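Copied over from Swiss-Prot:
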{"type": "DOMAIN", "residues": "395-494", "note": "domain 'Ras-associating'"}
{"type": "DOMAIN", "residues": "584-721", "note": "domain 'DAGKc'"}
{"type": "MUTAGEN", "residues": "C100 to G", "note": "Abolishes translocation to the plasma membrane"}
{"type": "MUTAGEN", "residues": "C160 to G", "note": "Abolishes translocation to the plasma membrane"}
{"type": "MUTAGEN", "residues": "C226 to G", "note": "Abolishes translocation to the plasma membrane"}
{"type": "MUTAGEN", "residues": "G237 to R", "note": "Loss of diacylglycerol kinase activity. No effect on translocation to the plasma membrane"}
{"type": "MUTAGEN", "residues": "S241 to T", "note": "No effect on diacylglycerol kinase activity"}
{"type": "MUTAGEN", "residues": "L242 to V", "note": "No effect on diacylglycerol kinase activity"}
{"type": "MUTAGEN", "residues": "P245 to A or L", "note": "Decreased diacylglycerol kinase activity"}
{"type": "MUTAGEN", "residues": "P246 to L", "note": "Loss of diacylglycerol kinase activity"}
{"type": "MUTAGEN", "residues": "G648 to A", "note": "Loss of diacylglycerol kinase activity. Loss of function is synaptic endocytosis"}
Amino acid sequence: MAAAAEPGARAWLGGGSPRPGSPACSPVLGSGGRARPGPGPGPGPERAGVRAPGPAAAPGHSFRKVTLTKPTFCHLCSDFIWGLAGFLCDVCNFMSHEKCLKHVRIPCTSVAPSLVRVPVAHCFGPRGLHKRKFCAVCRKVLEAPALHCEVCELHLHPDCVPFACSDCRQCHQDGHQDHDTHHHHWREGNLPSGARCEVCRKTCGSSDVLAGVRCEWCGVQAHSLCSAALAPECGFGRLRSLVLPPACVRLLPGGFSKTQSFRIVEAAEPGEGGDGADGSAAVGPGRETQATPESGKQTLKIFDGDDAVRRSQFRLVTVSRLAGAEEVLEAALRAHHIPEDPGHLELCRLPPSSQACDAWAGGKAGSAVISEEGRSPGSGEATPEAWVIRALPRAQEVLKIYPGWLKVGVAYVSVRVTPKSTARSVVLEVLPLLGRQAESPESFQLVEVAMGCRHVQRTMLMDEQPLLDRLQDIRQMSVRQVSQTRFYVAESRDVAPHVSLFVGGLPPGLSPEEYSSLLHEAGATKATVVSVSHIYSSQGAVVLDVACFAEAERLYMLLKDMAVRGRLLTALVLPDLLHAKLPPDSCPLLVFVNPKSGGLKGRDLLCSFRKLLNPHQVFDLTNGGPLPGLHLFSQVPCFRVLVCGGDGTVGWVLGALEETRYRLACPEPSVAILPLGTGNDLGRVLRWGAGYSGEDPFSVLLSVDEADAVLMDRWTILLDAHEAGSAENDTADAEPPKIVQMSNYCGIGIDAELSLDFHQAREEEPGKFTSRLHNKGVYVRVGLQKISHSRSLHKQIRLQVERQEVELPSIEGLIFINIPSWGSGADLWGSDSDTRFEKPRMDDGLLEVVGVTGVVHMGQVQGGLRSGIRIAQGSYFRVTLLKATPVQVDGEPWVQAPGHMIISAAGPKVHMLRKAKQKPRRAGTTRDARADAAPAPESDPR
């Protein structure tokens, strides 16, 4: 038995360069890169040549010399390969100069799972087109719709997903291998072509091949060799004050998927990775479409164990009809990225009847085995079409046991298991090797971890579980699965199950007892393990503390699609924030994104911000609104907010902040805006622009970090329809009083009527309103229809300012403005000096009242030809509506019944963030490396 040293936080095969991900492995594994004889399935544009002896340092690669038939670039140095010869890995398609072979430290995909430091599953979004991106498994360019991880920069072909390893970013602590020191999380390739190495300052990116590495937390970029010269600890780069550190977030695994943990809307995908899940073939490592075999060759279906047969997932392998059994087996192992010794494996014939069945009892077809003496697929005779890879029985085996804690100087220890070895005997054997011999073995247990690309599953093994039988069972299901399975010796700590479940959409205004009773009726909650920890009565939401993982999962699945009293519920899993562990200078950013706002750019921004920050701090407003995020950050002593949406979205978030202010440890968080709507007047005033048009999301975050804090008035509007101004109105049918908050402006009359018509048109056909230009065109068309309309608004309303009656001129619209921007940037108040009024400011505690005479007047104001009719300025207003009249507040319109409207200041001013003025960059200065490397939205034409 042996112990493998762990140099620092990560170890790289042969030393030198990092495994993209979070590696912690042993240099001993470097010998896993064995040369496999025989030609592979062909690299596509290159022709197979003579195999050259590859360097032992190349981790897991199977290099052979090939003759190049088209321009090719080296995957290590990204330079052009001059001449006709290159070296290609038959498994992962890594291409290299001969001179670069001895420097290759990027591991082959066949051994990559064994190098991951902490296994973390990926979270894939829907398939999409990703321009100039490369697959992390086969290293080919992504041309057809492909998959990408929502949390990290992993891009994959759908049929390559089963061969990717679980090396996603670790965004929270889950009770397994928790640690406070954070290391770089390296991801290979897909860097901008102009990216520069942090160490040598030379270009390290490429648009031709998968080359270079980048930390997915701090954004530092480097050559794979140069990255070894960097300190292993990651400081989160320029965004360190905005990022929520993973060590400060705790979420215990309770059966929830990654998409559920990160509140990501799940997309239905056919099968795991789509690798032939519908019975279709998955092509070989080169991903070229399988053509008719050349004369003298044949194509075989190769299955990896019972699970692949049951799912009808196979790989196509083309071999010579004269190929021997060893050569065919080698080609099959390369196609399935299996790093095991071929001497321990065999190919068994799969009967045609078994291929058509949904389930197949493995081992029944073992009578037809490829052997050198017997018939093989290359014998030239009638041979079966499908074969399955099988493991030969073993009398003993060397097993790697990993410690379940990270603060130890070894990555793993190796023990020999025999038919008599059990989980308990292995624990007794490895504890002295890990320096824990003084502790009681009863407090430790063996844990099996299946490291799938989509799921990481942990299973506690029984003390009497025979390990050799367990390994054979795993190989029976899938030979490759053994390389994706680890065994950890972990302390048997009784971690109390705890899940925080946010439930929204409940009837507002109920008592705690009524909410508990309502939830018990809806979900049959168990009082012994479910309790209500927080109640937001005015918003109709509660937070449940669930002390049982199974009960939490049951409640989540039940409540998320349930309707109570005609209202659809929302159920979200929330982590716990360990605010005491936040760095002293940390002021994390809480991000709210409305994906439905103008142009539908919010979907791309959601993905970009999840990758640039911790996904736990990014919230989709269509999935529960702003309240879940505010509850999660309620104990954070200092944080900021970024709202991505239109003016209505900003008002929604500010209103939620107002209602929850007394619950927040940071009662006055500053709010920044990324304008996604049509008008975006508040965004204009605060210098965030007229609308988002594809700017670099990383640059947006930098601007938020550097923004200046300013104050802004908020106003409360009381709408009371009980006291109608007309005697013919029946108060019994009047609307109940309601209160709305206002930040920008409130319009009565013609402008609200135009907004209402636009709003109704968008609700009827929302798919057409995806362009800001189209939206403005609809406004123009609606305005032209109203150009001759006259309703003499001044005769239908009464206005009091500071309790004094104000006579209104002949107008069609009355507008109360709080900011110097209205109707997509128009200056309604005007810039002319007037001794009757003070110069308006957004924090002066005053509203300006302006009138417009009609659609033509509004058009002239927006064109800068005129200004509105100045009527009054004050802090308290009372408007009497004599008839039902269109009203809009911050772009949200409705028809208000006759009655009163009272507008007054709404308590303390809100803290907003105004974008700092751009400082001219001096000649010769370079951009921040992360700004070059930040992921642009997927729909960005860049």
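Using the three backbone atoms N, Cα and C, a Cβ is placed for every residue, glycine included.
These numbers come from a predicted model, not from an experiment.
Less than 8 angstroms from the CB of G648 (mutagenesis position) sit G677, D890, G891, E892, each of them six or more residues away in the same chain. Using CA atoms as reference points, the mutagenesis positions C100, C160, C226, G237 were checked against P245 (mutagenesis position), and the closest is G237. Ranking the mutagenesis positions C226, L242 by other CB atoms within 10 A of the CB puts C226 at the bottom. Every protein chain shown contributes to the tally, and the Cβ of G237 (mutagenesis position) ends up with 17 other Cβ atoms within 10 Å. For the domain 'DAGKc' (584-721), the number of residues in each DSSP class (helix H, G, I; strand E, B; coil) is 55 helix, 30 strand, 53 coil. In this view, P246 (mutagenesis position) is surrounded by 20 other Cβ atoms within 10 Å of its Cβ, with every protein chain counted. Most other Cβ atoms within 10 A: among the mutagenesis positions C100, C160, S241, P245, that distinction falls to C160.
The two recorded residues G237 (mutagenesis position) and P246 (mutagenesis position) have their Cα atoms spaced 15 Å from each other. The predicted model assigns the domain 'Ras-associating' (395-494) a mean pLDDT of 88.
Cα distances from C226 (mutagenesis position) to the mutagenesis positions C100, C160, L242 are smallest for C100.
A gap of 40 Å separates the Cα atoms of C100 (mutagenesis position) and L242 (mutagenesis position). Here the Cα atom of L242 (mutagenesis position) is found 34 Å from that of C160 (mutagenesis position). P246 (mutagenesis position) sits 29 Å from C160 (mutagenesis position), taking the Cα positions as reference.
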